[in-house]
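Chemist: What follows is a structure written as structure tokens; I'll ask about it next.
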Amino acid sequence: MAASTMALSSPAFAGKAVNLSPAASEVLGSGRVTMRKTVAKPKGPSGSPWYGSDRVKYLGPFSGESPSYLTGEFPGDYGWDTAGLSADPETFARNRELEVIHSRWAMLGALGCVFPELLARNGVKFGEAVWFKAGSQIFSDGGLDYLGNPSLVHAQSILAIWATQVILMGAVEGYRVAGNGPLGEAEDLLYPGGSFDPLGLATDPEAFAELKVKELKNGRLAMFSMFGFFVQAIVTGKGPIENLADHLADPVNNNAWAFATNFVPGK
């Protein structure tokens with residue numbers, strides 16, 4: 001007997017393809033046929049190399065078998081989870097949220113570390129442009145002028161700055177977690193859309209799915225960049241742009257290996 005496929009129009013199954021096929025033993029036995037249903041799993045964007053079982057893997061064709069729980073449903077899934085951090089669905093959902101949020105902060109932070117130095121090197125009077133030195137200006141006699149302009153924000157108390165940061169960032173994070181704030185409600189806490197997408201970049205589902213991947217790829221790079229900026233600040237005492245300029249001027253003596261050897265015992 002030929003297997004049959006049908007779509008149920010009941011509201012409970014609306015939009016889901018259901019495969020109804022008899023088991024072989026049932027056909028060959030008494031001739032009685034029992035129908036089995038198989039609900040198709042949701043797939044990623046059609047033709048996208050970043051989603052689904054055939055997506056790009058972390059080592060390309062040498063990646064091996066991916067864990068069963070990494071199905072390529074979510075952006076940034078390259079099938080790599082050696083430590084099993086994503087095995088638990090709740091932990092996986094939480095880690096996805098943390099990664100996206102930290103990626104966005106890292107991208108903003110990396111821009112904030114680099115941009116003032118670029119402006120200062122191109123003749124813009126910026127006060128202290130190096131990111132880790134700028135904040136310490138608040139301990140000077142004159143305090144800290146935002147953007148080097150005393151008419152904007154003239155900060156003189158580190159406690160006042162700390163309290164302001166806690167209040168403002170606490171409010172923003174509270175709105176994000178609750179999914180409700182001055183800009184309205186959000187159905188998706190990670191990708192709220194609406195007022196947060198004034199250019200309508202997420203209107204097309206295919207383009208939106210690809211933008212999610214691009215955001216995570218750039219965010220992961222930004223997190224590594226911020227870590228590198230921290231290490232540079234400790235080791236060289238200079239900002240990222242100045243370190244880059246020194247390396248380009250003398251790559252032999254200004255590189256990670258040369259600075260690492262300075263910490264060899266007895267040197």
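Just so it is clear, glycine is given a Cβ too, placed from its N, Cα and C backbone atoms.
Original residues fill every noted site, and no substitution is shown.
What you are looking at is a predicted structure, and each value in this text was computed from that prediction instead of being measured.
Feature annotation from Swiss-Prot assigns chlorophyll a 3 binding site to GLN137, LEU147, GLU215. If you look up Swiss-Prot, you'll see SER157, GLU173 marked as chlorophyll b 3 binding site, on the strength of similarity to another entry. LEU199 to Lys appears in Swiss-Prot as a published mutagenesis result, with the remark: Loss of targeting to the thylakoid. Residues or ranges marked as chlorophyll a 4 binding site by Swiss-Prot on the basis of similarity to another entry: ASN218. The chlorophyll a 6 binding site annotation in Swiss-Prot covers HIS247, ALA256 and is backed by similarity to another entry.
Could you place these features in context, so I can see how deep they sit and what lies close by?
Modeler: The Cβ of GLN137 (chlorophyll a 3 binding site) lies under 8 Å from the Cβ of GLY127, GLU128, GLY143, LEU144, ASP145, each of these being in the same chain and 6 or more residues away along the sequence.
With a 10 A radius on its CB, SER157 (chlorophyll b 3 binding site) counts 12 other CB atoms from all the protein chains.
Counting only residues at least six positions away in the same chain, no Cβ atom sits under 8 Å from the Cβ of LEU199 (mutagenesis position).
Its own atom aside, the Cβ of ASN218 (chlorophyll a 4 binding site) has 16 Cβ atoms within 10 angstroms in the protein chains shown.
Every protein chain considered, the tally of other Cβ atoms within 10 Å of the Cβ of HIS247 (chlorophyll a 6 binding site) stands at 15.
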Chemist: Determine, to the nearest whole angstrom, how far the Cα atom of GLU215 (chlorophyll a 3 binding site) is from the Cα atom of GLU173 (chlorophyll b 3 binding site).
Modeler: 20
Chemist: Measuring Cα to Cα, how many angstrom lie between ALA256 (chlorophyll a 6 binding site) and SER157 (chlorophyll b 3 binding site)?
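Modeler: That separation, Cα to Cα, works out to 37 Å.
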Chemist: Round to the nearest Å and give the CA-to-CA distance linking ASN218 (chlorophyll a 4 binding site) with GLU173 (chlorophyll b 3 binding site).
Modeler: 22
